[in-house]
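Asker: After the structure tokens below, expect a handful of questions from me.
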Amino acid sequence: MNKTITALAIMMASFAANASVLPETPVPFKSGTGAIDNDTVYIGLGSAGTAWYKLDTQAKDKKWTALAAFPGGPRDQATSAFIDGNLYVFGGIGKNSEGLTQVFNDVHKYNPKTNSWVKLMSHAPMGMAGHVTFVHNGKAYVTGGVNQNIFNGYFEDLNEAGKDSTAIDKINAHYFDKKAEDYFFNKFLLSFDPSTQQWSYAGESPWYGTAGAAVVNKGDKTWLINGEAKPGLRTDAVFELDFTGNNLKWNKLAPVSSPDGVAGGFAGISNDSLIFAGGAGFKGSRENYQNGKNYAHEGLKKSYSTDIHLWHNGKWDKSGELSQGRAYGVSLPWNNSLLIIGGETAGGKAVTDSVLITVKDNKVTVQN
């Protein structure tokens, strides 16, 4: 069926009713990570636990195949990237040997030829959770994410509180009732060279770090879209990293999903059109924060966006809608489109389906 998007009265989005984009994931899948290499999609972790799966998108009989389990334990919010035929997995949130929830700063490598994992003797100089990862000129770049010490301390306090609800309420109030700058989200840009397994300083944002941003890159440019400015408070900011020439430049583009912004959204490119879709946030939190309420999302219900935005002539236009709001899935480039795998919908429910967003002549097509 075709559906005209009347908001802004500019563009049209059509919802394809034919066969599913990809087979359903083997388990409901959210808060995991994924990558694509030579038309083969790899997904894992998050609600899949330590499981990883692959799917050959060019196969006549498309199906998910289980891979060797991840050796680092179940993790949420890890990131991954393919470099020179190997899959690298960065950080994430999980439990340590003592059973405490913590942020990791380690790196694991998966070899598709041998279906085997190895933990590298390499540690990022800071924790990696809520961060983004992208590849440029054979290196992985990481930026954003929560502060490892603050985040780990929060969960240590919760562990000590046990089932004491009064203590838990006090810990939560103490944790959330701070200004954004007091969470020290990572604004550094780090590079990881797989040939040496060394981390290097590559620059830093002139503004602030975010957690749960959407990321997409093409050529010498990378875009970081929305994300958290602090726990429970999103931003509508859009940052552009330009690697053209010898000097990295940071640019701030027009905002999107204003005024509250979202985290866990999806970003991609189709026919040179920059796409941003979905995400989750708390409506009214930005106003609360501006009015001096640091615990900005207290009492607010998380909402899930259906909006699809396109970057056009220096601004964002709402150009389509998802069939339902979703966030915290995996977004990948495929068939000159944005492929979304899994995610969560209202109430935090993990899903198993995929969505393909294609843009042609400023017309958005959504295939479910």
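Along the chain as shown, the residues are counted starting at 1.
Here the Cβ of each residue, glycine as well, is placed from N, Cα and C on the backbone.
None of the substitutions listed is reflected here, since the structure keeps the original residues.
The structure displayed is predicted, hence computed values, not measured ones.
Pasting the feature list from Swiss-Prot:
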MUTAGEN   K30 to A  No effect on catalytic activity
MUTAGEN   E228 to A  Great decrease in catalytic activity
ACT_SITE  E228  active site, proton acceptor
MUTAGEN   R234 to A  Decrease in catalytic activity
MUTAGEN   H297 to A  No effect on catalytic activity
MUTAGEN   K302 to A  No effect on catalytic activity
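Could you place these features in context, so I can see how deep they sit and what lies close by?
Answerer: A C-beta separation below 8 Å, combined with a sequence spacing of at least six in one chain, links K30 (mutagenesis position) to G46, S47, Y328, G329, G342, G343, E344, G348, A350, V351.
The Cβ of E228 (mutagenesis position) has G130, F185, T210, A211, G212, R234, T235, A263 as same-chain neighbours under 8 Å, each 6 or more residues away in sequence.
In sequence order, F176, G232, L233, F282, S285, N288 make up the list of same-chain residues 6 or more apart from H297 (mutagenesis position) whose Cβ falls under 8 Å from its Cβ.
Other Cβ atoms within 10 Å of the Cβ of K302 (mutagenesis position) number 17 in total over all chains.
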Asker: Within 10 Å of the Cβ of R234 (mutagenesis position), how many other Cβ atoms can be counted across all chains shown?
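Answerer: I get 30 for this one.
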